[in-house]
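Asker: Here it is: the structure, laid out below.
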Amino acid sequence: MSTWANLGLQDSASPLMEQLIFFHDHALLILVMITVLVGYLMFMLFFNNYVNRFLLHGQLIEMIWTILPAIILLFIALPSLRLLYLLDEINEPSVTLKSIGHQWYWSYEYSDFNNIEFDSYMIPTNELTTDGFRLLDVDNRVILPMNSQIRILVTAADVIHSWTVPALGVKVDGTPGRLNQTNFFINRPGLFYGQCSEICGANHSFMPIVIESVPVNHFIKWISSNNS
């Protein structure tokens, strides 16, 4: 989750989020290099009166400022396109989770084993325990196995919602009458927090998401206990 005074991205908990962070750093490095170059050129123009004194035409410099941006755009576009295809790729899932957005809570369905359904509401501030997180904790967490391919299907029952967990690099719109899907791979245990990221009404900020990532054997025990 995002902690106090955290100015960067959240720590990743999935390979896709790691790739997103790498691309962010890659693009930021290119932007810093461009900023330094432009700043240096502006400094030279301001404080050197003779740099262009005999410049009548500049075919070479025009070639440079045409070709160089094209090369820079390629260095940004190729990793970006690769990442876009990786984000859309659906691998063979071990578990499928269905998430349905409502005003203003989430409901979940596990249908791979037998039908397990539950609603997940935000815990009000006056009912929070001392170690709870305000506006982020829920009464029923989503339990998912770590080191497994997870597919999530997202839809909505009323208005457009968006199921978002930043640590996993996942953001899927939930649209009434439409079923959207994506996949992710959780590579460490823990609690991962998210929120609805599409303005959906008065209590939009009161429908958080909590994923509890557990080892596979604990997940099987949880499924078995819910079956019984």
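Using the three backbone atoms N, Cα and C, a Cβ is placed for every residue, glycine included.
Sharing the features that Swiss-Prot gives for it:
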VARIANT   D25 to A  In strain: 14021-0251.0
VARIANT   N115 to S  In strain: HW00, HW09, NC37, NC48, TT00 and TT01
VARIANT   F118 to Y  In strain: MD106, MD225 and RU35
VARIANT   T129 to S  In strain: 14021-0251.0, C167, AU023, DSR, DSW, KY007, KY045, KY201, KY215, MD106, MD111, MD112, MD199, MD221, MD225, MDW86, RU00, RU01, RU07, RU35, RU259 and Sc00
VARIANT   T130 to I  In strain: 14021-0251.0, C167, AU023, DSR, DSW, KY007, KY045, KY201, KY215, MD106, MD111, MD112, MD199, MD221, MD225, MDW86, RU00, RU01, RU07, RU35, RU259 and Sc00
BINDING   H161, C196, C200, M207  Cu cation A1 binding site
VARIANT   V165 to I  In strain: AU023, C167, DSR, DSW, KY007, KY045, KY201, KY215, MD106, MD111, MD112, MD199, MD221, MD225, MDW86, RU00, RU01, RU07, RU35, RU259 and Sc00
BINDING   C196, E198, C200, H204  Cu cation A2 binding site
BINDING   E198  Mg(2+) binding site
VARIANT   H218 to N  In strain: 14021-0251.0
Asker: Can you tell me the CA-to-CA distance separating F118 (variant position) and M207 (Cu cation A1 binding site), as a whole number of Å?
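Answerer: That separation, Cα to Cα, works out to 15 Å.
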Asker: For V165 (variant position), which of these recorded positions sit within 10 Å, Cα to Cα: D25, E198, C200, H204, M207?
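Answerer: The recorded positions close to V165 (variant position) (Cα within 10 Å) - there are none.
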Asker: Ranked by the number of other Cβ atoms within 10 Å of their own Cβ, which of the binding-site residues H161, H204 ranks first?
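Answerer: Comparing the binding-site residues H161, H204, the most crowded Cβ belongs to H161.
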Asker: Expressed to the nearest Å, what is the distance separating C196 (Cu cation A1 binding site) and N115 (variant position) at their Cα atoms?
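Answerer: Here the two Cα atoms lie 25 Å apart.
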Asker: Which one is it: of the variant positions N115, T129, T130, which Cβ has the fewest other Cβ atoms within 10 Å in this structure?
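Answerer: With the variant positions N115, T129, T130, fewest surrounding Cβ atoms within 10 Å: T130.
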Asker: Counting every protein chain present, what is the number of Cβ atoms, excluding its own, within 10 Å of the Cβ of C200 (Cu cation A1 binding site)?
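Answerer: The answer is 21 other Cβ atoms.
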Asker: Please give me the recorded positions out of D25, N115, T129, T130, M207, H218 that lie within 10 Å of E198 (Cu cation A2 binding site), comparing Cα atoms only.
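Answerer: Qualifying among D25, N115, T129, T130, M207, H218: none.
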Asker: Excluding H161, C196, C200, M207 themselves, which residues in that chain have a Cβ inside 8 Å of the centre of the Cβ atoms defining the Cu cation A1 site?
Answerer: G101, Q103, W104, W106, S162, G174, Q195, S197, E198, G201, H204
Asker: Taking the Cβ of each of the recorded positions and counting other Cβ atoms inside 10 Å, which one has the highest number: D25, E198?
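Answerer: Buried the deepest by this measure is E198.
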Asker: Sorry to bug you, but what's the C-alpha spacing from H161 (Cu cation A1 binding site) to D25 (variant position), rounded to the closest Å?
Answerer: 29
Asker: Validating a neighbour-count step here. Other CB atoms within 10 A of the CB of M207 (Cu cation A1 binding site): how many?
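Answerer: A 10 Å sphere around the Cβ of M207 (Cu cation A1 binding site) contains 23 other Cβ atoms.
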Asker: In the same chain, outside C196, E198, C200, H204, whose C-beta lies within 8 angstroms of the Cβ mean position for the Cu cation A2 site?
Answerer: G101, W104, V159, I160, H161, S162, S197, I199, G201, M207
